[in-house]
Amino acid sequence: MIQKLSNLLVTALAVATGVVGHGHINDIVINGVWYQAYDPTTFPYESNPPIVVGWTAADLDNGFVSPDAYQNPDIICHKNATNAKGHASVKAGDTILFQWVPVPWPHPGPIVDYLANCNGDCETVDKTTLEFFKIDGVGLLSGGDPGTWASDVLISNNNTWVVKIPDNLAPGNYVLRHEIIALHSAGQANGAQNYPQCFNIAVSGSGSLQPSGVLGTDLYHATDPGVLINIYTSPLNYIIPGPTVVSGLPTSVAQGSSAATATASATVPGGGSGPTSRTTTTARTTQASSRPSSTPPATTSAPAGGPTQTLYGQCGGSGYSGPTRCAPPATCSTLNPYYAQCLN
């Protein structure tokens with residue numbers, strides 16, 4: 001009991017002091033073709049950032065959307081998100097791989113994916129009118145306290161997640177909404193952390209599936225049992241928040257990372273671009289994106305004493321086997337027995 005109370009106290013302290021876990025999707029891969037996503041840590045500071053398939057967002061710190069904003073448009077595609085100016089073309093039945101950075105993803109929780117038909121160009125659609133239907137959702141896989149989660153599968157595949165576009169989806173322009181919900185602090189009100197990411201895709205095919213959807217601001221409520229929950233208990237029964245997966249669709253597909261073999265730029269309505277073949281490709285590494293490259297990745301020197309973790313990365317906790325030292329000026333702060341984080 002004393003240990004559980006201690007867990008709750010440190011979790012509350014983490015929430016009160018604004019401790020966050022950070023990440024965004026750096027790129028997506030469709031049938032071996034690499035597309036750049038929106039980078040909130042660099043694009044806002046560029047005079048002419050590239051047109052990409054990912055929606056822009058004002059999460060300059062790789063931060064999250066909290067439950068008190070669930071009825072705010074920020075929950076739809078992240079903070080102050082605006083439409084991506086381009087899209088990627090996919091066929092119904094294709095798989096799309098998301099690459100999260102930085103690695104490893106530090107927090108336990110579910111992973112969910114949604115689609116919303118734009119009924120026109122997604123580049124100009126009003127996000128508050130989008131009606132999302134869930135095409136997959138994976139939560140607690142086994143155990144408890146905290147157990148094995150969808151996020152652990154993502155970590156084991158180098159921070160990647162694969163989603164399948166339904167085989168029988170009606171053709172059209174869609175916003176694909178991918179999301180991790182971090183639950184390490186969810187035992188306290190407003191403690192869950194949502195990381196929604198949106199992408200424009202143009203789906204081709206001959207299917208007829210057109211599920212009804214839910215407005216983004218109606219997907220979740222702060223008191224949903226899958227949002228307000230202490231995961232540091234066992235046994236644990238977890239209910240993934242939001243609408244159920246569309247009837248007849250699998251809750252997930254086989255997961256695994258793979259190297260891209262070509263690159264492509266986002267297609268702009270009225271224009272076009274295509275894959276650029278590459279003669280050399282590299283497999284994913286734990287600190288690099290999935291983009292093909294013919295040159296070795298840049299390296300940076302680390303303080304003496306072995307590898308270090310980046311700011312806001314995990315540096316300790318039960319079952320953790322990565323770096324336990326933080327790159328200066330950050331220090332490793334223990335939040336609970338299961339998680340320690342590099343903080344300033």
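For all residues, glycine too, the Cβ spot is worked out from N, Cα and C.
Marked as Cu(2+) binding site by Swiss-Prot: HIS22, HIS107, TYR195. As a published mutagenesis entry, TYR45 to Ala, Phe or Trp appears in Swiss-Prot alongside the note: Leads to lower C4 oxidation and higher C1-oxidation. Among the sequence features in Swiss-Prot, the mutagenesis site ASN158 to Ala or Gln is noted as follows: Leads to lower C4 oxidation and higher C1-oxidation. The feature O2 binding site is assigned by Swiss-Prot to HIS184, GLN193. Swiss-Prot documents TYR195 to Phe as a published mutagenesis change and attaches the note Bind copper more weakly. Quoted from Swiss-Prot, the note on the mutagenesis of TYR232 to Ala, Phe or Trp is: Leads to lower C4 oxidation and higher C1-oxidation. Among the features that Swiss-Prot reports, domain 'CBM1' is placed at 307-343.
Comparing CA positions across the binding-site residues HIS107, HIS184, GLN193, the one lying closest to ASN158 (mutagenesis position) turns out to be HIS107. Mean pLDDT across the domain 'CBM1' (307-343) comes to 74 in this model. Across the fold, the C-alpha of TYR195 (mutagenesis position) and the C-alpha of HIS107 (Cu(2+) binding site) stand 11 Å from each other. Taking TYR45, HIS107, TYR232 as the recorded positions under consideration, the smallest Cα distance to HIS184 (O2 binding site) is found for HIS107. A distance of 28 Å separates the Cα atom of HIS107 (Cu(2+) binding site) from that of TYR45 (mutagenesis position). TYR232 (mutagenesis position) sits 16 Å from GLN193 (O2 binding site), taking the CA atoms of both as reference points.
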